[in-house]
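Remarks on the structure that follows.
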Amino acid sequence: MFIIKGEVSRKDLIREIEKAIKSDELGAFIGAGLSIPAGFCSWKELLREPAEEIGLDVEKESDLVNLAQYYSNSKKRTSIDDLIKGQFSQLVKPTENHKLLSQLPISTFWTTNYDKLIEKALENNMKKPYVKTKDEQLRGTNHNFDAIVYKLHGDVETPEDAVITRSDYEEFGYNKRKLFREVLEGDLLTKTFLFLGFSFEDPNFNYVIGRLRVLLDEKNTRKHYCIMKRVQDADEDYEYKKARQELQIEDLNRYGIFTYLVNKYDEITEILSTLVDRFRRKTIFISGSAYSYSAYSQKTGENFIHKLSFELSKNGYHIVNGYGKGVGEFVLNGVADYCLTHKSKINDFLTLMPFPQNSSLGIDLDKLYKENREQMIESCGIAIFLFGNKEAEDIASGVMDEYELSKKHGLVCLPIEYTGGASKEIYDQTTQEISDKNTISAIEQANKQCDGDIDMSVKNIVQAVKILNKEEF
């Protein structure tokens, strides 16, 4: 039980964020704190020299918005613009937290930051961001994008439109970005937000959540979550800061915002890594090829793959497959069978990435195969290995390559030993290397002897996948 009203446990935080992921309703709100590891020096440090230029001491100023206004008044707006461009154009390398956020199925990002770190992270993860910084960009669009990034305070490329001075805040919602508040209100009503690096001291944001609370009353506001660093014993004025933090957590709870406290910022990365890992484990890479089906007859081997793919789809997993000979077509059949029976879209359950068979226009097939395998595997969390033989190879080299890539990308490998070929080789290697009890349990479950009963084999493999998607974290 928590002393502070509005504080949540790590387990509850992850569970609620996963619910939002499952319903495709997760949004992220990114504040300046997330950019500090990338080189952002904090607003106080940013304004230290400007304050000295106008005869002030930043340490004696509690209102940095007013300080920015004084500097703008004294040195003209272009000086503020140069300050923004000089600081934020240097932030070019996304942090680990930005990278992890880009791997989650988040289609809506809001940020008060001027930098391009989240956009860059999305692009590096093969996603197209659509950045919106002004009202004209809010109207309907046919743009092909994977995520919208709303920049509440503007962008480094147009510093003259950035919100930083008192005058900028006064004009926000009236002369500039008139519609941004309404769009943010809509997203706060329909999505579950995770706030990271955000201080909740921004007047524009506080206006929006205050308006929603009044319109809906506290009982009907949607739940959102934030992660903050706990005030530490060694901090100056510890008792005062601790009391203030507790009061802030209780106050945020009025707006439906629940807080998880970390002792160090590295814990944020750990939480995001857990979320990414658990999300990826809902996507399963099936690796394999089969010129022959080991101890199975051809018909039984084909039915085994069909039934396994059907049951994985039935349990809500998405399958990725490279359409290897003797395996891919029956993976497709199994998923298609499920989707037709349950009136579902096959794209929601299956991604096929076949390998080109012949070179054209001088394409290097080996290079293309490697890139194809990388793209297949990097989005998955579990790899199931079936059979793995070819007409001229008892142990298919391509399946072994996929095993090495799976390890490189951190997938949990589930080789089915009794299907023979590369899968048996991978089983022998994996069981010698792993020490994680959960993974060992899953591999043992998947490889229980069933005396050729493919229905029982399929049941055991699906159960192994469920073990790897355990509730504990």
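Positions of Cβ are set from backbone N, Cα and C atoms, glycine also.
Original residues fill every noted site, and no substitution is shown.
As annotated by Swiss-Prot, active site, proton acceptor applies to His153. When other Cβ atoms within 10 Å of the Cβ of His153 (active site, proton acceptor) are tallied across all protein chains shown, the result is 23. In the three-state DSSP assignment, the secondary structure recorded for His153 (active site, proton acceptor) is coil.
Residues or ranges marked as NAD(+) binding site in Swiss-Prot: Asp115, His153. In the three-state DSSP scheme, Asp115 (NAD(+) binding site) is classed as coil. Of all Cβ atoms in the protein chains displayed, 27 besides its own lie within 10 Å of the Cβ of Asp115 (NAD(+) binding site).
Residue density at Gly398 (3'cADPR binding site): 20 other Cβ atoms are found within 10 A of its Cβ, drawing on all protein chains shown. The 3'cADPR binding site feature in Swiss-Prot is assigned to Gly288, Ser289, Phe355, Arg373, Lys390, Gly398, Glu402; the stated evidence is similarity to another entry.
Marked as domain 'Deacetylase sirtuin-type' by Swiss-Prot: 3-282.
Within 10 Å of the C-beta atom of Arg166 (mutagenesis position) sit 17 other C-beta atoms, taking all shown protein chains into account. Arg166 to Glu appears in Swiss-Prot as a published mutagenesis result, with the remark: NADase no longer activated by 3'cADPR; when associated with E-254.
According to Swiss-Prot, the mutagenesis experiment Glu170 to Arg carries this note: Has NADase activity without 3'cADPR; when associated with R-251. According to DSSP, Glu170 (mutagenesis position) sits within a helical segment. For Glu170 (mutagenesis position), other Cβ atoms within 10 Å of its Cβ number 13.
Here the residue is the original one, while Swiss-Prot reports the published mutagenesis Asp251 to Arg with the comment Has NADase activity without 3'cADPR; when associated with R-170. Under the three-state DSSP scheme, Asp251 (mutagenesis position) falls in the helix class. The local packing around Asp251 (mutagenesis position), expressed as other Cβ atoms within 10 Å of its Cβ over all shown chains, amounts to 13.
Among the sequence features in Swiss-Prot, the mutagenesis site Arg254 to Glu is noted as follows: NADase no longer activated by 3'cADPR; when associated with E-166.
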Nearest of the recorded positions (Asp115, His153, Arg166, Asp251, Arg254) to Arg373 (3'cADPR binding site) - Cα to Cα:
Asp115
Measuring Cα to Cα, how far is His153 (active site, proton acceptor) from Asp115 (NAD(+) binding site) in Å?
11
Can you grab the distance from Asp251 (mutagenesis position) over to Phe355 (3'cADPR binding site)? Cα atoms, rounded to a whole Å.
56
Indicate whether Phe355 (3'cADPR binding site) is helix, strand or coil by DSSP.
coil
Cα distance (Å, whole number) from Arg166 (mutagenesis position) to Asp115 (NAD(+) binding site):
21
Nearest-integer angstrom distance between the alpha carbons (Cα) of Gly288 (3'cADPR binding site) and Arg254 (mutagenesis position):
53
Which residues, sitting 6 or more apart from Ser289 (3'cADPR binding site) on the same chain, put a CB under 8 Å from its CB?
Gly324, Lys325, Gly326, Val327, Phe387, Gly388, Asn389, Lys390, Ala396, Gly398, Val399
